[in-house]
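Notes for the one structure printed next.
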Amino acid sequence: MILPMSSACLGQFLRASPRGMIEQFNRAPPLRVSIRGAAGVEKSLGLGRNAGSQQGMQKNQLQDKIRKQLREVQLSPSSYDTAWVAMVPVQGSHQTPRFPQCIEWILQNQHDDGSWGTNLPGSVVNKDILLCTLACVVALKRWNTGRDHISRGLNFIGKNFWVAMDEQTIAPVGFNITFSGLLNLATGTGLEFPVMQTDIDGIFHMRKIELERDAYGTASSRRAFMAYVSEGLGSLQDWDQVMAYQRKNRSIFNSPSAAAATVIHGHNDSALCYLDSLVSKLDGPVPVMYPQNAYSQLGMVDTLEKMGISNNFSCEISDILDMIYRLWIHNEEELMLDMGTCAMAFRLLRMHGYDISSDGMAQFVEQSSFDDSIHGYLNDTKALLELYRSSQIRCLEDDLILQDIGSWSARVLQEKISSKMTHKSEMLEVEYALKFPVYATLERLEQKRNIEQFKTKEQLKIEGFKLLKSGYRGAITHDEILALAVDEFHSSQSVYQQELQDLNSWVAQTRLDELKFARLMPSITYFSAAATMFPSELSEARIAWTQNCILTTTVDDFFDGDGSKEEMENLVKLIEKWDGHGEIGFSSECVEILFYAIYNTSKQIAEKAVPLQKRNVVDHIAESWWFTVRGMLTEAEWRMDKYVPTTVEEYMSAAVDSFALGPTITSAALFVGPELSEEVFRSKEYIHLMNLANTIGRLLNDMQTYEKEIKMGKVNSVMLHALSHSGGGRGSPEASMEEAKREMRRVLQGSRCDLLRLVTRDGGVVPPPCRKLFWFMSKVLHFVYMEKDGYFTADGMMASANAVILDPLQVTLLPSGLGTL
């Protein structure tokens, strides 16, 4: 990998040395974790002096609990929805409940303080608990049972009624409508609340304001939202209009409470089939949303990947994605009708190599798909972000579906930032997503950020209302996921630090630090490997990747002017001869250092690969070096002869190989798992993958460095395209250059789409783990050459490297931690 010419700024954190330039890097301090939060947290997570061990819970216990959740979705009961289902009467008899088991569950699950719902000991009362309690009280009163339960529930509501009036308190979706609707039912049955009548009137006034105000979205989105919270509207609802939103499973938006309300109001007897199935399956309580398998399991898979621990659950994830794929090809409503779920499914399926087209996303091609939905009414940034991210998984340059989705979703997200329409935490997430596209993010850096921002189970109980009418928190094993992610991140940092020390020793052993022109940056170069091939077991792949990145950067500097023509030709001949290099000899000590660094390192890599590859593969590494230096020599000769290629194609014939990804990817591929035959390296697929990766790197480099390279007398694809389209000198040079950059961006996008299609496709000669290396390299290149905000700076790159390799996690944990096991 060639570092950009603009990386001269890296000198800010390099120190001059009599033996060349090598970055300052002191031995890492002992591994540690910085925990923000209450006392006693370290003990509960077993993160004491030995941060890499689990004392409270063993690693296999953590994995077993997460694995159980992956295999079987555990539905979290909703007191609110259970109460509404409990109010459904037997057909033809309004005096008998159809679902007595729901009533029994309500009677058995009241808290000591008289409330229902998820009540946290010692925590303040929230609107969700108040809503659940009121719903359960109304349900019991409906059947004249549980008199003592009703009394204690009313007492709880009376003491905490002020919470319902507090506009600063977080609320479930549609609270002003659902709570006031229940309050209206309660007063109609003769229930008396120990509160002032003015407070009750205040609740109804809030509902009036809610019903009369202009919403975020359109008239269509408002109708959808009102159907979703229809149980809170009662006689005010147009029930025929609600039925337009009934799904194949006979529910209304998969909401048990909405389905129950339509039955109670006599407008949807068919919903009884949905409720019968739901209650018989769960035998008592019902969840806030059903079915939710796709929603829950996709979220689990996505979370495990974002936290960097998905490798522990590859079999379970494969089973889940197989199930999601079946839902996708059958166009199942559970998957396709929810914007966020559908977009996440598309992204995960495509990135895991499932053969799916973007046709399933066509329903979101217009902005109206968001504006006219509940998501638009509720200003649902999360669903919009998921849609935006999925639009970047393009395998065809002319995929207009994803292109249009990406265009309008990015625009709406940008408008949210400008108008400050989102919460601060969401705004930061939006800004990050717009700045770092999916194809320019590095996994380990992302994972550290995700770990540090991950919410514990206790935080989710407080903040987890999201888009649902009652607090949906699921049964996801948040604390176990966090503990496992923290443990594995710490363990990997220990490995990374040792590997980096070994690489610094390798630099000295190869004498590369004696070359005054060499830009030796082991930690930044190693960061590109650790941030993509992060599992600890890929140690040899990371080391081979880093060694070859350092070597190719040094050789590139040599061909860029630090070597004479005689020295350059000598190095090329030495690499061509390889084992027969003794016949040629060395024209200088510099050439000798460079050649032996390449030669000896390549032989060491090949020897380490023998147990995996069952053969000596040094010839493949040597050949990749030959193509690389041959291209570099051609470019050097052009520069020295002041020759300008006549076409971009002529320039790229040398510039693609000279970008020098061949040695790096070829060497790393030997250690990622599969045995690679001669046919793999000789295949058209492998050659095409390499050409695409090199092309991406070359174009990114040229677009960022063309001004500097023109001053140095070097040719560049941007300059050549501008010259060839300048109309014989007519027109503005600046305009020609801008047009050239636009064309190069188009070619870059096409190459990136082609690369992703090859990497994610099912089948092929090159094994998937090897294909992924090309995509990893592409992501590294986009990250390194990022144009926005001048991110590629000395401070920025070193901070990123330190974040992955050295800096401890900053984790916020609450005392309850892992006390559940």
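Cβ coordinates are placed from backbone N, Cα and C, and glycine is handled just like the others.
According to Swiss-Prot, the Mg(2+) 2 binding site annotation covers Asp556, Asp560. The number of other Cβ atoms within 10 Å of the Cβ belonging to Asp556 (Mg(2+) 2 binding site), over all protein chains shown, comes to 22.
Residues annotated as Mg(2+) 1 binding site in Swiss-Prot, with similarity to another entry given as evidence: Asp556, Asp560.
What Swiss-Prot records for Asn701, Thr705, Glu709 is Mg(2+) 3 binding site. Mapped onto three states, the DSSP output places Thr705 (Mg(2+) 3 binding site) in helix.
One mutagenesis experiment named in Swiss-Prot is Thr664 to Ile, and its note says Changes catalytic activity. Converts syn-copalyl diphosphate to aphidicol-15-ene and diphosphate. In three-state terms derived from DSSP, Thr664 (mutagenesis position) belongs to a helical segment. Around the Cβ of Thr664 (mutagenesis position), a 10 Å sphere holds 27 further Cβ atoms from the protein chains shown.
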**Request:** Tell me, if you would, which residue among Asn701, Thr705 (binding-site residues) has the fewest other CB atoms within 10 Å in the structure shown?
**Result:** Thr705
**Asked** Nearest to Glu709 (Mg(2+) 3 binding site) by Cα distance: which of the recorded positions Asp556, Asp560, Thr664 is it?
**Response** Asp560
**Asked** What is the Cβ neighbour count of Asp560 (Mg(2+) 2 binding site) at a 10 Å cut-off, with all protein chains included?
**Response** 18
**Message:** Going by DSSP, is Asp556 (Mg(2+) 2 binding site) sitting in a helix, a strand, or coil?
**Reply:** helix
